[in-house]
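Student: Got a structure for you, questions after.
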Amino acid sequence: MADTETDQGLNKKLSFSFCEEDTESEGQMTAQDIGGAQSQKPGREESEELEGPVPPTRDELHTSLSRDKESPGPDLWKSVSGPPKCPETPVLHSKSKLPVPTNFSTPKNSLGQPEISLLEKLSSRSSRHMRLTPASLMDEKTSLSLVNINPFTPETYRKLLLQSKGKRKTRDYLEETGEEESKSVQWLPAKRSILQETNMASRYEKEFFEIEKIGVGEFGTVYKCIKRLDGCIYAIKRSAKSFSGLSNELDLHEVYAHAVLGHHPHVVRYYSSWIEDDHVVIQNEYCNGGSLQAAISENTASNNHFQEPKLKDILLQISLGLKYIHNSGMVHLDIKPSNIFICHKMQCDSPVGPEEAESEADWFLNASVMYKIGDLGHATSISKPKVEEGDTRFLANEILQENYQHLPKADIFALGLTIAVAAGAESLPINGDMWHHIRKGNFPEISQELSDDFYGLLKNMIHPAPKERPSAAALARSRILWPFLEKTDELQKQLNLEKSKTATLKRELKKARHIQTPQREVHHCYYQICKGSRHLLVGGRRKAPSSFTRGTSSV
């Protein structure tokens, strides 16, 4: 009887969610059992106060499970194949090709429910209790399933991250550990719902002071904010879609890409991201000059446009940013004026001297205006692309035809049309005959005359054949964009020639010194010998030793 009382009390402590079982067990208890239960009641109340709110009941659990069964299955993770025949012109809308379901669920949730054990009952408890209990294999797999896998990190890096000290395994490994273990993992809670449950208090209101709304785009709304701790201004972007409504990892590509890219002078800097109120929040660098599109609109209103020197400056700086992105194994795929941002350097900023410049990008650190690439929502990997079409006005034809062999050249095509718009070209067509006319290599009409070299470079950037377009690295070292590069090369050749002459003179001087050194040593020795012999001869004639003189005189 004592063992029965202990087991019943333990089961009552471990499973609060099964209220019906507790009611039935209380109805079958004897008077002695009731007395034992009453003696254990204060301990139960204390545990409830320490552990927080009671988890959902069985009815609520059944409702949530049935909802998960109705959610989409593994088809969510497969890319939708295009139509049998590639379109000849883009459609009017620029929506994603991939389906966007309203309810999200991992593929494993579509399978049957396994038997619920005591360990699974413990997993439904609060996170505070889980930290106080020993971690089991199920807990480790649960926490692993809640970790996002960044598609832009190398496979070896991900394995090193997840196999630290041989304790953590990749998802592929977990799927191959057998049917029994896979069944236990199949009914794990969805990653996104867990992130919502563990969401902290409003970080946005706690850490930032909102100044104004500065932009609204496809991703969401951007606010200008001051961080309360450091007093600096940041651009806080809040997603329009709810986090639970995001269809797939493409919606998180901006976070993934920013996290991998790191810091570059010509890419908008990324600081942090988090989930708040079921929306993705991204903390980025604030560019005080706004977007290039806003500057173009102001120029159009005043019947003024960027002149060739400024156009070259924009093209060169964005080429440096694209070169960095492409060298990182990614492409942007949505280059356009609204995704290029301007930073005006403050007067208090000190310029960087030549001795501090470590790369070609540092040449512009002392420039008064910096141009940066932002909005990496369409970024994808070059080796394993998952392409989502950007703005059709700047879209290369090969992307429309789903030819992804030369993805970096699609960014070059879009950059060429971006410079055309900045130079004064009218609004680019979304589709139709004019759209195809530009894709045949015809540069849009502009209201100003450009030099032949620069115009030829821009026209080559929108060449119909992707292979014929220059790379971002080639643009970054183009003599057309570097007006002083030819003169610099000439001065560098003269400097190298003078260095060669100086080195030759040094070698000849060293050789001459080496020849003169033995002669000086011979003359010095001869002088010392002659001086010593002369001293002996003179001393012998003039004066005898004092002891000998005294001895002679005494005799």
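The first residue you see is number 1, and the count goes up from there.
Keep in mind that glycine also has a Cβ here, set from the backbone N, Cα and C atoms.
No substitution from the list is modelled in this structure, which keeps its original residues.
Swiss-Prot lists Asp334 with the feature active site, proton acceptor, giving sequence analysis as the kind of evidence. Swiss-Prot lists Ile214, Gly215, Val216, Gly217, Glu218, Phe219, Gly220, Thr221, Val222, Lys237 with the feature ATP binding site. Annotation source Swiss-Prot lists Mg(2+) binding site at Asn339, Asp375. Summarising the annotation, Swiss-Prot assigns domain 'Protein kinase' to 208-485 and lists sequence analysis as the type of evidence. What Swiss-Prot notes for the published mutagenesis of Ser15 to Ala is this: Abolishes phosphorylation and impairs ability to maintain meiotic arrest in oocytes during the germinal vesicle (GV) stage and metaphase II exit during egg activation. The note that Swiss-Prot attaches to the published mutagenesis Ser15 to Asp is: Mimicks phosphorylation state, lesading to enhance kinase activity and promote pronuclear formation. Listed in Swiss-Prot as a mutagenesis experiment, Leu311 to Ala is described as follows: Abolishes the cytoplasmic localization; when associated with A-316; A-320 and A-322. The mutagenesis experiment Leu316 to Ala is recorded by Swiss-Prot, whose note states: Abolishes the cytoplasmic localization; when associated with A-311; A-320 and A-322. Quoted from Swiss-Prot for the published mutagenesis Leu320 to Ala: Abolishes the cytoplasmic localization; when associated with A-311; A-316 and A-322. Quoted from Swiss-Prot, the note attached to the mutagenesis of Leu322 to Ala states: Abolishes the cytoplasmic localization; when associated with A-311; A-316 and A-320.
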Student: Go through Ile214, Val216, Leu311, the listed recorded positions, and name the one with the sparsest Cβ surroundings, counting other Cβ atoms within 10 Å.
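Tutor: Val216, out of the recorded positions Ile214, Val216, Leu311, has the fewest neighbouring Cβ atoms within 10 Å.
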Student: Which one is it, among the recorded positions Leu311, Leu322, Asp334, that lies nearest to Val216 (ATP binding site) by Cα separation?
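Tutor: Sorting the recorded positions by distance from Val216 (ATP binding site), the top entry is Asp334.
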Student: Rounded to a whole number, what is the top Cα to Cα distance in Å among the residues the record ties to ATP, namely Ile214, Gly215, Val216, Gly217, Glu218, Phe219, Gly220, Thr221, Val222, Lys237?
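Tutor: That value is 14 Å for the farthest Cα pair.
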Student: State the Cα to Cα distance, in Å, between Leu316 (mutagenesis position) and Glu218 (ATP binding site), rounded to an integer.
Tutor: 27
Student: Out of Val222, Leu322, Asp334, give those recorded positions positioned within 10 angstroms of Asp375 (Mg(2+) binding site), comparing C-alpha atoms, in sequence order.
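Tutor: Those near Asp375 (Mg(2+) binding site) - Cα within 10 Å - are Asp334, in sequence order.
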Student: Compute the mean position of the Cβ atoms of Ile214, Gly215, Val216, Gly217, Glu218, Phe219, Gly220, Thr221, Val222, Lys237, which form the recorded ATP site, and then list in sequence order the other residues of that chain whose Cβ is within 8 Å of it.
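Tutor: Going along the sequence, the neighbours appear as Arg238, Ala240.
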Student: What Cα-Cα separation, expressed in whole Å, is found between Gly220 (ATP binding site) and Asn339 (Mg(2+) binding site)?
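Tutor: Distance (Cα to Cα, whole Å): 14 Å.
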Student: Let me make sure I understand the structure: which of the binding-site residues listed (Glu218, Asp375) has the fewest other Cβ atoms within 10 A of its Cβ?
Tutor: Glu218
